[in-house]
Structure formats: C-alpha cells, structure tokens
Amino acid sequence: MAGGDGMLRRLLRLHRTEIAVAIDSAFPLLHALADHDVVPEDKFQETLRLKEKEGCPQAFHALLSWLLTRDSGAILDFWRILFKDYNLERYSRLHSILDGFPKDVDLNQSRKGRKPLAGPKAAVLPPRPPTKRKALEEPRATPPATLASKSVSSPGSHLKTKPPKKPDGNLESQHLPLGNGIQTMAASVQRAVTVASGDVPGTRGAVEGILIQQVFESGRSKKCIQVGGEFYTPNKFEDPSGNLKNKARSGSSLKPVVRAKGAQVTIPGRDEQKVGQQCGVPPLPSLPSEPQVNQKNEDECAVCHDGGELICCDGCPRAFHLACLSPPLQEIPSGLWRCSCCLQGRVQQNLSQPEVSRPPELPAETPILVGLRSASEKTRGPSRELKASSDAAVTYVNLLAPHPAAPLLEPSALCPLLSAGNEGRPGPAPSARCSVCGDGTEVLRCAHCAAAFHWRCHFPTAAARPGTNLRCKSCSADSTPTPGTPGEAVPTSGPRPAPGLAKVGDDSASHDPVLHRDDLESLLNEHSFDGILQWAIQSMSRPLAETPPFSS
C-alpha cells in the first residue's frame, strides 16, 4: 500500500505541469476538490484570487505544489476526482494523462492514511451522498405501492396516480447541459417518487419526479427533483450545515421554493396557500415540513442558463437576458414587466374560468345605407325607419341584424355601384363577357345594371353608339327607349335619382338582372370598397324624386 501511495505522489509531481496547463477553468475541478474536502475553504478562496491575478494554470500549479505536501489520502482523492467523467469531458487534455497512467495503480483503494476531522469543523462538513439519500427517504416512509394505490377524490374530477418508475441501477452518472455545457449529477442517487394530488391543496393530477443530486456551475451540490426535462430544487433537500459554505463560494443565496416552469407551491398548513399556474404546467407539490419560502428571482437566464445583466419577471421567478427574449428588447422597460409565459398563462386561466351567465341581449340594430339595401331584405318584415329631412346628406335605416348566413348585399345591389369608372362613365371590361355572344373583347358596361354587352349584339339595327350613358337592351326596354337612342331614356329635366337606388316600398327591384360570377369578380377587382362607399354617399345626397316620403 505504501508503494502505491508513493507512486501516486511521484506521478503527481511528474504530471503537475501537464495537469496545470490542461486546466483552463476553475470549475468543475476546483469546486469538486472543495466538495470532497481535499481542498479546505481558505485554500479554495486563495486559489480563486490567484486565478484572477495570474491565470488558471499558474493557480493550479501552486495548488498542486501545496497538495504534494499533504498526506497520501488527499493525493489519492485528488486522482479519483481528476479522472471523473465530467472533468474528462471539460478538460480534454486530461485524456493523454489518463492513457499514460500505470495500469497497476488502483485508485479505488481505501484511505487509511487520513484521519477524520474532529471538532466544530466536522459539523460544518456536508454528509456523504449515501447519508443524503437516506435522509431523503425518511420523509417519505410510505411505500411507493401505497402511494400509487391511494386515490383522492375532488369535486368534479377523478384523479389517477401513476405507478412509480423503477430506478435504473446501471446508470453511474448522468451529464446535463448548462450554459457552458457542464452539469453533473452524482451516481446512484435517483429514486422515483409519486405524490398524490390530494397531499397539497390546489394541485391537480399526480406529479412524478426523480430525486437526484446535482452539481451546479457555482460548485454547489444540491438535491433536486427531475420531472421530464426540468429540474426543481426544494429547500428541504438542502443540507443546513453546508449552506454557509456554498454561499461563500457562489455569492448568492439558494432558491428555496420548488419551481415548475413558473408554478409556485407554498407550504401546506400555512395560513396563506397560493398556487401560481403559469405556462400551463401543473405545480409540483412541496413537502409538508418545508420551511417558509422566501421568493426571489433566479440569478441565471431561463433561456441560455447564463448569468450577467438580467431582467426579472414580476409574475414568476424567471430572469432573462434582453437579447434572449423573443422579440429581444433594447432596454429594460419601466414599471411592471411580465414574460411571455406569464401572459400566456393568464390568458389560459381566464379562458378556463366559467363564464358568468348573462341575460339574453336583444338583436343588435345595424344602420345601413338605404341605397345599399337589397331586394331580399325588403321582404324580411317591418323595419324601423327614421324620418329623413329634405336636406339630409345621408339617410340611414335601422334594420335588425340579418342572419349571419344571409349576405348583406346581393349582386343586383352591387351592379349600379360598380358600373361607373373613375370619371363616372362606363368603360371596357376585359375580364367580362357578353351575355349574347360570350365574347369578352371590347365589351361595354351598362350604366344601369353594369352588365357586359356588345352594342352590335344588343342593338344590331342601330348605326352608332349615341352618347356616353350606355344601357343594355333590357335596361333600355324598361325605360322605353328608342332603338337608336337607348342611352337618352332618362329625362334630363328635374332631379334624377341615383342609378341603382332601391325605392322604399317598390317591388320592381327584384327584376334587376343578376350578374354572372365572372362579371362580379371583375367588378370587385377593378373598384375598391372605399370607392363603392364614396359613390354611394354621393349618390344618396341627391334628392329622391320618385321615392315616397318615409313614414314616422
């Protein structure tokens, strides 16, 4: 055994410079040495200060020189920690040292040359992982089978519990990514735990997690619960004797509350019990013996898991970098600020609440223009009409809102609105076709019904097109024109009603020709809806000579 101890000391002296050059970061090697009591607290702080002044290789070279003066047990522990998986992943140059390590040297031998520490310092040391595991099992003395078979009934819902998963005993270590890609969990400290929702008021369903031990970037080693891909750290599993030591290293206090993506669960049995549901994740129940929580925001970004200048959410413990937000912020906003998860959770919570029954409302009255009323709306029943004065620019009629399936305007009502161009004159419509010959070249628009037609097809005996106010054969027949002058049928004396303005109480509107689908689509593409409304308002301002007065 003595020969093996001397061999380890000689190997450390031989590879001291190589190890110091391979260590380019104090974490996780230095923190692991402090956690396993290989490096005391004062030497830990001294190495960190030296790293800031001279660099990491020089600081570790001085630490290894000091370690050569220690007993053989400390050197054995150093080699064990150095060749752990997370150190080999973090420091790739250590593989060459491991490959050249003598095969006959056993690093698993027991430590006999090191005396256990006694006195007050021994009380400050954190217990070994097996002791922690035993402490974890004591609060949950109920067997998993009993918890799984236990059913809790709540009003309006039936809860089901899942059987606990079997712990995987062949997993020695599990590596989890942090901001720098390093996060480790101790081996053989995983156990499936199923908690019924009835144990904690305000929770729904059963939450199943795995108790694990986690080593964080700051060097702290704590118990946490794994639920899916998330890890939550209850304050109960923190060792009280090790908090002072961990606080001195990390410079920040531990988070004592169990967090499940924004959900907070306080201690059952207190006067105030609050359960915050955010992001739609069910809250994780806390243990009955958990101490009073002290709400604080996290000291790392919830997106990239890195520190720095963070903006804290006022609705949950999360914190974010301004650049990690979506969309990113340029500066910290003033007043209260909530993250997208809190806002989404509020919307989902409002939608999940039952709506208060309201008395049935009367059908809304929709004011529409008189000139835009279709023929089908006139036969739906009596309507309340306002008495219009002679100098009114626009006349409105209050109609009961029609059925959603019924269109407000029919193609026959849109024909006169879309017939005029920018100058109020009919023009050629390339996409429309004549109703007689079916040809779409050089077609004209009727000034009354906006139907596409050829002059030669509707009036083959006419010599030329008189005027610009052209009408098709059907519209000219209604107004009794002469075949040679169909566009002059409208009298010029007296006020002329707007084309397409439906008369109140007149049933002749149902005889308006219906546009084909191609004609209607072409008209809608050529004219905007604002132009249609503007035309309607201008047309409605003209006095209606043929319209009877409205009844009061």
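Placed from the backbone N, Cα and C atoms, the Cβ positions cover glycine too.
Marked as domain 'HSR' by Swiss-Prot: 1-106.
Mean pLDDT for the domain 'SAND' (182-282) in this predicted model: 47. Here Swiss-Prot flags 182-282 as domain 'SAND'.
Of all the Cβ atoms in the protein chains shown, 16 others lie within 10 Å of the Cβ of D299 (mutagenesis position). In Swiss-Prot, a published mutagenesis experiment is listed as D299 to A, annotated Abolishes interaction with histone H3.
While the structure shown retains the original residue, Swiss-Prot records the mutagenesis experiment V303 to M with this note: No effect on interaction with histone H3. Using a 10 Å Cβ-Cβ cutoff, V303 (mutagenesis position) registers 15 neighbours.
Quoted from Swiss-Prot, the note on mutagenesis experiment C312 to W is: Abolishes interaction with histone H3. Taking a C-beta cut-off of under 8 Å and a sequence gap of six or more, C312 (mutagenesis position) has these contacts in its own chain: N297, R318, A319.
DSSP gives C313 (mutagenesis position) a coil state; it is part of no helix or strand. Under 8 Å, Cβ to Cβ, and six or more positions away along its own chain, C313 (mutagenesis position) finds N297, A319, F320, W337, R338, C339, C342. Per Swiss-Prot, mutagenesis C313 to Y is noted as: Abolishes interaction with histone H3.
According to Swiss-Prot, the mutagenesis experiment P328 to L carries this note: Reduces interaction with histone H3. Long-range neighbours of P328 (mutagenesis position) (same chain, six or more residues apart, CB within less than 8 Å of its CB): L322.
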